[in-house]
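Beneath this line is the structure, given in structure tokens, with notes to follow.
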Amino acid sequence: MTPLLELKDIRRSYPAGDEQVEVLKGISLDIYAGEMVAIVGASGSGKSTLMNILGCLDKATSGTYRVAGQDVATLDADALAQLRREHFGFIFQRYHLLSHLTAEQNVEVPAVYAGLERKQRLLRAQELLQRLGLEDRTEYYPAQLSGGQQQRVSIARALMNGGQVILADEPTGALDSHSGEEVMAILHQLRDRGHTVIIVTHDPQVAAQAERVIEIRDGEIVRNPPAIEKVNVTGGTEPVVNTVSGWRQFVSGFNEALTMAWRALAANKMRTLLTMLGIIIGIASVVSIVVVGDAAKQMVLADIRSIGTNTIDVYPGKDFGDDDPQYQQALKYDDLIAIQKQPWVASATPAVSQNLRLRYNNVDVAASANGVSGDYFNVYGMTFSEGNTFNQEQLNGRAQVVVLDSNTRRQLFPHKADVVGEVILVGNMPARVIGVAEEKQSMFGSSKVLRVWLPYSTMSGRVMGQSWLNSITVRVKEGFDSAEAEQQLTRLLSLRHGKKDFFTWNMDGVLKTVEKTTRTLQLFLTLVAVISLVVGGIGVMNIMLVSVTERTREIGIRMAVGARASDVLQQFLIEAVLVCLVGGALGITLSLLIAFTLQLFLPGWEIGFSPLALLLAFLCSTVTGILFGWLPARNAARLDPVDALARE
């Protein structure tokens with residue numbers, strides 16, 4: 001009869017400083033299907049090391065070990081995990097149940113790594129627990145179960161994938177005598193069902209219940225009676241076979257990994273929340289700065305547009321502050337007419353201004369009087385609360401009419417409901433009020449100077465008595481480049497004057513400068529916020545590294561029941577990403593709350609969230625989870641299962 005487990009000259013040594021300590025010294029052993037074997041020996045005899053090699057948790061330094069004729073030395077880590085998953089079931093002295101899972105969920109774990117569908121897995125777990133007398137304890141956590149009940153859950157887990165070979169390490173060592181007898185009775189039943197049962201113990205009474213007792217001392221077998229030949233041995237229940245297609249198996253495996261990650265995080269709620277806090281603050285900072293910064297930029301640009309966008313101002317002289325008399329009369333009315341004829345000009349308004357006194361009854365105030373055309377108010381985005389602007393007839397006839405700003409109206413007519421038609425003195429000239437213009441509120445504040453507007457012809461001819469203009473404002477048509485229009489305007493006036501005795505000021509240039517400045521400032525603030533996100537990511541990595549250390553034994557348990565290194569890597573990586581994703585969602589929620597609060601206090605601001613910004617936030621949190629979760633996950637996947645199981 002061919003042995004199920006065959007060991008030939010197995011040696012296992014470990015480094016101890018500069019030397020090698022040999023724990024197993026040429027072990028040769030055959031174990032047949034259906035046997036109940038006890039391996040006994042004192043502490044330090046090498047029996048646990050032998051069990052680890054038998055269960056494919058450890059590899060021999062030299063020698064040959066075959067499982068059902070297959071040489072274990074030729075298998076890689078994933079193939080060894082498959083071998084453990086399909087052939088072996090482990091029963092540990094300390095049960096090694098996962099504390100955050102129920103009895104039923106603990107039993108399901110091996111089948112999760114076997115890729116069994118959830119429904120089949122659940123039915124099998126319930127069936128095994130019922131067979132072991134725990135049908136009313138399926139939803140209990142390990143802490144709610146007695147030692148004997150926990151060991152029965154451990155046995156059910158060992159049988160989940162078939163458990164052709166049951167490896168029991170001191171199965172009664174942590175139990176009272178009654179519970180120990182129950183566990184041994186179950187092991188006898190498993191032997192009777194065809195399972196191969198290997199018990200590692202130092203208790204002679206437990207060993208005596210086996211059909212064959214193998215004694216090991218100082219790494220050598222000192223007693224190995226011949227196996228009792230068995231007939232009609234089925235080799236235990238057949239291994240669980242996964243018939244699910246590759247794609248469905250991948251999706252199912254990912255969903256299970258996600259579920260396990262969520263359970264692990266939920267088991268330490270406070271720590272998970274504190275870990276998320278860095279991500280929450282980081283994402284909220286990034287999103288808030290981007291969104292609020294964009295709203296502030298739009299507000300600034302709107303203020304600049306309210307002054308007049310796509311406009312070019314022309315002034316006499318070389319530059320601002322130039323009061324040279326030879327340039328004072330550089331701009332003429334003929335220049336205005338020539339400019340208005342250009343194809344790229346939407347409108348052009350002249351401006352002549354002077355500080356004058358305004359009088360109405362016994363009220364006397366100082367104001368800036370400006371001579372303009374009717375287009376002036378459209379150019380600067382001004383609206384009328386009362387009346388209207390000048391018409392062409394009033395411009396041509398030098399009509400004695402005036403438009404007030406809202407501050408002037410309040411000073412001159414504090415108690416009048418309608419001021420259109422009232423007559424005031426502008427300097428010494430009577431003028432009838434035809435409108436009240438409302439200037440757009442600016443975040444830069446309003447001017448303290450009272451302002452009134454008259455037709456430029458009236459201002460020049462009747463008030464100031466001058467034939468030249470103080471400035472000309474040109475509005476460029478939509479679709480024309482403002483910089484190109486400025487160059488053409490400069491060429492036109494230079495040709496007309498025979499020299500360049502004027503200078504221009506392009507509002508579009510100011511707009512671009514402000515856009516660049518706000519974009520730079522927003523980028524700087526975003527980088528500061530990203531730093532907080534990186535700090536949050538480092539916090540996630542730190543906690544995950546601590547988690548790997550704390551859960552080392554859990555990792556060992558998962559590997560013992562058949563988890564591959566990639567399964568462990570996936571689980572811890574998903575945990576890190578899950579922390580960051582949930583933190584990202586909470587961070588976005590916090591940023592929405594911040595935006596809503598700001599909207600209440602700053603009603604003029606238009607704060608909005610684009611789908612792209614939200615998508616980028618989620619992408620950012622996912623990338624953070626992957627980047628900062630990779631190192632802890634890799635460390636977890638690289639753990640040796642024997643060392644992991646031995647860790648307390």
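Glycine residues also receive a Cβ, built from the backbone N, Cα and C atoms like all the rest.
None of the substitutions listed is reflected here, since the structure keeps the original residues.
As written in Swiss-Prot, here are the features:
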type	residues	note
BINDING	GLY41, ALA42, SER43, GLY44, SER45, GLY46, LYS47, SER48	ATP binding site
DOMAIN	5-243	domain 'ABC transporter'
MUTAGEN	LYS47 to Leu	Lack of activity
MUTAGEN	ASP169 to Asn	Lack of activity
Inset, instruction - Measuring CB to CB from GLY44 (ATP binding site), give everything in the same chain under 8 Å that is also at least six residues away in sequence. - result: none
Legend entry - Alpha-carbon distance [LYS47 (mutagenesis position); GLY41 (ATP binding site)] in Å: 6
Inset, instruction - Would you count the other C-beta atoms found within 10 angstroms of the C-beta of SER43 (ATP binding site) for me? - result: 7
Legend entry - For SER48 (ATP binding site): intrachain residues, at least 6 apart, with Cβ closer than 8 Å: ASP169, VAL200
Inset, instruction - Count the other Cβ atoms sitting within 10 Å of the Cβ of ASP169 (mutagenesis position), across every protein chain shown. - result: 22
Legend entry - Assigned element (helix, strand, coil) containing ASP169 (mutagenesis position), judged by DSSP: strand
Legend entry - Cβ within 8 Å of the mean position of the Cβ atoms of GLY41, ALA42, SER43, GLY44, SER45, GLY46, LYS47, SER48: remaining residues of the chain near ATP: HIS202, ILE216, ARG217
Inset, instruction - Average the per-residue pLDDT over the domain 'ABC transporter' (5-243) and send me the rounded value. - result: 88
Legend entry - Cβ atoms near ALA42 (ATP binding site) (within 10 Å, other residues, all chains): 12
Legend entry - Other CB atoms within 10 A, centred on LYS47 (mutagenesis position): 25
Inset, instruction - Would you count the other CB atoms within 10 A of the CB of SER45 (ATP binding site), including those on all shown protein chains? - result: 21
Legend entry - ALA42 (ATP binding site) in three-state DSSP notation: coil
Inset, instruction - Just jot down the residues in the same chain as GLY46 (ATP binding site), at least 6 apart in sequence, with C-beta under 8 A of its C-beta; none if empty. - result: ARG12, VAL23, LEU24, ILE216, ASP218, GLY219
